[in-house]
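Below: the structure, in structure tokens.
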Amino acid sequence: MEGSGGGAGERAPLLGARRAAAAAAAAGAFAGRRAACGAVLLTELLERAAFYGITSNLVLFLNGAPFCWEGAQASEALLLFMGLTYLGSPFGGWLADARLGRARAILLSLALYLLGMLAFPLLAAPATRAALCGSARLLNCTAPGPDAAARCCSPATFAGLVLVGLGVATVKANITPFGADQVKDRGPEATRRFFNWFYWSINLGAILSLGGIAYIQQNVSFVTGYAIPTVCVGLAFVVFLCGQSVFITKPPDGSAFTDMFKILTYSCCSQKRSGERQSNGEGIGVFQQSSKQSLFDSCKMSHGGPFTEEKVEDVKALVKIVPVFLALIPYWTVYFQMQTTYVLQSLHLRIPEISNITTTPHTLPAAWLTMFDAVLILLLIPLKDKLVDPILRRHGLLPSSLKRIAVGMFFVMCSAFAAGILESKRLNLVKEKTINQTIGNVVYHAADLSLWWQVPQYLLIGISEIFASIAGLEFAYSAAPKSMQSAIMGLFFFFSGVGSFVGSGLLALVSIKAIGWMSSHTDFGNINGCYLNYYFFLLAAIQGATLLLFLIISVKYDHHRDHQRSRANGVPTSRRA
């Protein structure tokens, strides 16, 4: 950093030296760390392949015999599961920071993940399913009746989902900062590039899973289709275990969450005590002086509090970050529709056959459309990393992470709007002509409208990820104080999970008979008597309103950050944060 007393002539050589150092760091960002980074990226690739192996066709699995859950019920279960994988992230971050360290926490969570994954091939196999669900219950769940709305075999299904969800949550909270730790001493450019390739690995795992596992599940067998992701988790455990010799690891040094809650509690109590003194006419001068200070300053030792200056400043930084995470909730609500309501919509469009070799024709897996999102990311991230970002950086035009998040919000809003327009057209066509198609041994009454009309909404979500998701990860890691990186990464994923739960709650709300947008309660998977288009338009409207709010938040945050940097560098600024 530049000294506050240096003149322009002193700052220019220093600035040139910093640029040269940055260029050197970019050239050798991963030198000597490739084995460690490779092990982290391969672990994440295998874990994501397993995750998408569960989520890509879970709606179809629960929608079909012998489970026969309604389409809305299956979508709600998947949204709840994905919400759990994110909501549990703060606990995973706390476990690593306070007890185990990141490396051991990841290993433990992968073992728990594997245990939960074993439930799904057992549920899919008839011989073991009866032991888990009860044979009498299975015989009745395929026939509509007064108990049609009940979820067949729900205890075993949700038990497996909870175990997997807790494992995913802990991996998610820790593997991202753990991977960044391998290169963080190489500077912010190395960290930015690591996040690009980390997200690239996530989507490569998704493509492998959606391309192979989803096809096997839909056209061959759910037993085999769920056994493969179980093996992937086992391999991820082995890869990460073997990488222990090359990883940069740190022992647990206390939880930032514990300090955070203590400081928040103390500051609230301190404010209350000050208010009581003012109401009694005591210490008015002291109160007037403290009111000009931050709410948290009373916690500092320099102000008579029990906490160090550094810990209090870390919590103050956290408070400034949380509004950004809150504004991302509607983004995640729309994003998670990709594997739930978008799949329901796919199953009610004309799905082409891709093979007539077998006695039963193989159809294009509905989950394959998610690959358009993943393939787009796979192609554009290297282009962005190697060409676009360097050009923008040279010209000083590289947007901040918050501006990129705002662009991502716009594209995800367009995706929900496109889905609503398509669903409106589908509902009109299905009244004129209905075709019956068998997908995964379930008969769906679909509109005579090609599945390929869904491609735009998936591509729009893919574009949104390149901006919002990657920038969100980068923001969560770079804006966090060093002592709170795991905690803030956990909070980032926590609010992502809130978005999934909001989607599940909205879906349940519009499914009640008083509203009647979703579940018709006449057919387990049929959405032809529903108004899914209204749900999509509602999501687009919520995201649009949030985008306007986020623009205000992001401008204020960027102005404050620039003001702080200018003060730190001794450069006068006329802008007010």
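Any Cβ shown, glycine's included, is placed from N, Cα and C.
None of the noted substitutions appears here; every position holds its original residue.
Straight from Swiss-Prot, the features:
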- Glu44 to Ala: Does not affect interaction with TASL (MUTAGEN)
- Glu47 to Ala: Does not affect interaction with TASL (MUTAGEN)
- Glu465 to Lys: Abolished transmembrane transporter activity. Abolished interaction with TASL (MUTAGEN)
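Its Cβ placed at the centre, Glu47 (mutagenesis position) has 30 other Cβ atoms within 10 Å. Residue pair Glu47 (mutagenesis position) / Glu465 (mutagenesis position) shows a Cα separation of 19 Å.
Take the CB of Glu44 (mutagenesis position) and look out to 10 A: across all protein chains shown you find 24 other CB atoms. Counting every protein chain shown, the Cβ of Glu465 (mutagenesis position) has 26 other Cβ atoms within 10 Å. Note: the Cα of Glu465 (mutagenesis position) and the Cα of Glu44 (mutagenesis position) are spaced 17 Å from each other.
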